[in-house]
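Structure, as structure tokens:
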Amino acid sequence: MSHSNAPELHPQIVDPFHNVTYRPGKLLGKGGFAYVYEFHDVNSDSSYACKITPRSALQKKKYYDKFVTEVTIHRGLVHPNICRVLNVFKDQMNYYIILEKCNGGTLTDLIRRRKHLTETEARFFSKRILNALWYLHDLYIIHRDIKTSNIFLMEDFDVKVGDFGLAVKCETPEELHWTMCGTPNFLPSEVIYSHIMKRKASGRGPDPNLDEDCVNLCHQLLPAYSGQGHSFSADMWSFGCLVFSMIYGRPPFEAADIKTTYKRIVRCDFSFPGSISVSEDLKNFIKGLLTPDPRKRFTVKECLDHSWLNPSKYFIPESLPPRIISEPYEVPPLCSASPTRNMQMTINMAKNAGGTDGRFIAATPQAIGGTEHIPTPGTANFYKPQNAILTTKSAAGISRASTAMAMQNVGSAQGVVNKYGINEAEYPQIDPPCYIMSWVDYSNRYGFAYQISNGSIGVIFNDESAAILSPNALIVDYSPSLLDAAFDRALFEEGTTILSEKKFKLLSFFRDYLENRSIVPIPAADRPKEDEELKRVIEQERMNNQEIDFKRLTKGLPLPQLFLKKWKLYDDGTLCLLFNTKVFQVNFADHSKVVVAHRSVTFMSEKREIYTYPSEYLKDDRFSFKELRRRVDRARKYYEIIKAARPVDSLAQYRYNKDSTKKSASGSSTRQLGQGGE
């Protein structure tokens, strides 16, 4: 294990926090300051990839901050097409990031062995990479280093996007960044131009590889907007370079030296080699991605809607066989003969499997309010980021019924047209967001308490303060004023310094009350073993008279946790709820509910049926679910009212309405989701 500048490794590496011992194996790769080794758990013999960064390499603050940013972003991502961070720890010599191991190598390895891939194979990989990018961009994360060597493959060739060393999380969708970073062959033109303009504004010259000719070309050829920073569209340019590389075996702007490469990027100087015959749809797809103006460049949604990825026009396999390592994938004859016939075959297969509308579904839902029968939309195949330590198992999944539908729908939506005439492959799969399952209104005395579907309990007290109890009831976040929303964190135990004794007892009471009245209470047996480990670490630090750093011990849990920011209860029983994430929920008087999230709308009927649709459906004239449209329109009107209100306007009605004789009112979701929601 002797490698130049490689980190010093002992025969056994111990993670004291999780009490796991690893045995280092072979070197898998390296880049920058980090080295990636194969690690074996000596107890279970499970294999992982471990990214190791020597502490000596992070002595400068900017390098350490960059490392912290990478870990913070990456460990919060949970998606089937993103390489998962399983653990992070350190010893006296190194920092260790334990990752799921991708035994299929990288996309670069596959291209080198094959020289180039077929369009069918490229479609398979592109769909999965786009799913990952949709997820990242939905979280306001720019990867900034999309390239073939950062696309890791499992043994079955499933895709895992990795290496978030250059990633950045934006506060708003409009936020722009100026840092020139990435891999030269995959660098978008606006990254180059923005770097030049920022250096010019500070009186400094550009990067040595950007010569005077390149600077002049930027001013002559690129729109002024491109010099103002880069955003999510930078990932789409890099993705275009990646697609080109899959088909032709090399990046589109590759040259003998970096200076020439940069000038070719600025000129958008690339061509499609005639030696490989490709479809016009592919050429149009790549051109739409390699567009110099980032405002006109294809978005993830436009890519997924493009004819090159249309499963009714082109066959897109659900999996690839092992032999593609050495030979092209052959499209099955029945699939290549006729796209129309291919789609009809898929629909017939779905119907034969029990679906009434050409989908694999568990059962046909009952009519809602006597309106119409509604087929279930494609249920999610991936999960939202959750903290790894502080979430109960029962707070980690959607309903059994919804899960069953999800498992049946995985991989079956390609080319399937639902009741509304909408090809479900046109829209990304989603799952229900977290929502408030049950609540109790004691604002005539104490405040408003609620239980979220992730298992946490929250209270908005009458003095405008707020507390959120983590799903495992170990950690509490508290803010003395919702107007400021500045939260402190502590252990949830008697004598805690951030909560008064009265509020501690009230939060304990509301927790017991809400969990006991839930349809499916969270069983104590489902608390994860990490809870006990967290307790053990805290007790050990107390014995050693160490100051307990809750931010360190609970860094997988956002501060603050998801909490209710505003609420309003109307006389007719309609309850409006606004989260700090801007997710908005309306509980209607007939016990149906609507949850409006950033990219989805969830409808819960009074009969406990749950449907989650992409928000884009509401813009599609073919989507004829009139009842949902009507309720979403009502929800939007409520939203405009509540967003302008103070956090505790609802409480004020009890303070100043002396004629009110209302006692406490309470409500519970008519649900079949149990305590879950990932």
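Cβ coordinates are placed from backbone N, Cα and C, and glycine is handled just like the others.
Sequence annotations record features per position, and here Swiss-Prot assigns domain 'Protein kinase' to 22-309.
In three-state terms derived from DSSP, LEU28 (ATP binding site) belongs to an extended strand segment. The feature ATP binding site is assigned by Swiss-Prot to LEU28, GLY29, LYS30, GLY31, GLY32, PHE33, ALA34, TYR35, VAL36, LYS51, with sequence analysis given as support.
Cβ neighbour count for LYS51 (mutagenesis position): 26 (other Cβ atoms within 10 Å of its Cβ, all protein chains included). Under the DSSP three-state reduction, LYS51 (mutagenesis position) is assigned to strand. LYS51 to Arg appears in Swiss-Prot as a mutagenesis experiment; the accompanying note says: Loss of autophosphorylation. Reduced growth, increased number of cells with four or more nuclei, increased number of cells with condensed nuclei, and increased length of the caudal, anterior and ventral flagella.
A coil conformation is recorded for THR179 (mutagenesis position) in the three-state DSSP classification, outside any helix or strand. Annotation for THR179 (mutagenesis position): same-chain Cβ neighbours under 8 Å, separated by at least 6 residues, are HIS195. Swiss-Prot documents THR179 to Ala as a published mutagenesis change and attaches the note Substantial decrease in autophosphorylation, reduced growth, increased number of cells with four or more nuclei, increased number of cells with condensed nuclei, and increased length of the caudal, anterior and ventral flagella; when associated with A-183.
Record note (Swiss-Prot), mutagenesis THR183 to Ala: Substantial decrease in autophosphorylation, reduced growth, increased number of cells with four or more nuclei, increased number of cells with condensed nuclei, and increased length of the caudal, anterior and ventral flagella; when associated with A-179. The unchanged residue is displayed. Of all the Cβ atoms in the protein chains shown, 17 others lie within 10 Å of the Cβ of THR183 (mutagenesis position).
For 435-516, the entry in Swiss-Prot reads domain 'POLO box 1', with the evidence type sequence analysis. For the domain 'POLO box 1' (435-516), the DSSP counts in helix, strand and coil order read 16 helix, 31 strand, 35 coil.
Under the heading domain 'POLO box 2', Swiss-Prot lists 563-644, citing sequence analysis as support. Look at the domain 'POLO box 2' (563-644): DSSP puts its residues at 23 helix, 29 strand, 30 coil.
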Other C-beta atoms that fall within 10 angstroms of the C-beta of VAL36 (ATP binding site) = 19
Whole-number Å distance between the CA of ALA34 (ATP binding site) and the CA of LYS51 (mutagenesis position)?
-> 6
Identify, among the binding-site residues LEU28, ALA34, the residue whose Cβ has the fewest other Cβ atoms within 10 Å in this structure.
-> LEU28
For GLY32 (ATP binding site), list the number of other Cβ atoms lying within 10 Å of its Cβ atom.
-> 12
Any further residue of that chain within 8 Å (Cβ to the Cβ centroid of LEU28, GLY29, LYS30, GLY31, GLY32, PHE33, ALA34, TYR35, VAL36, LYS51) of the recorded ATP site = ILE52, THR53
Whole-number Å only: compute the distance from the Cα of LEU28 (ATP binding site) to the Cα of THR183 (mutagenesis position).
-> 20
Rounded to the nearest Å - Cα separation of LYS30 (ATP binding site) and LYS51 (mutagenesis position) = 9
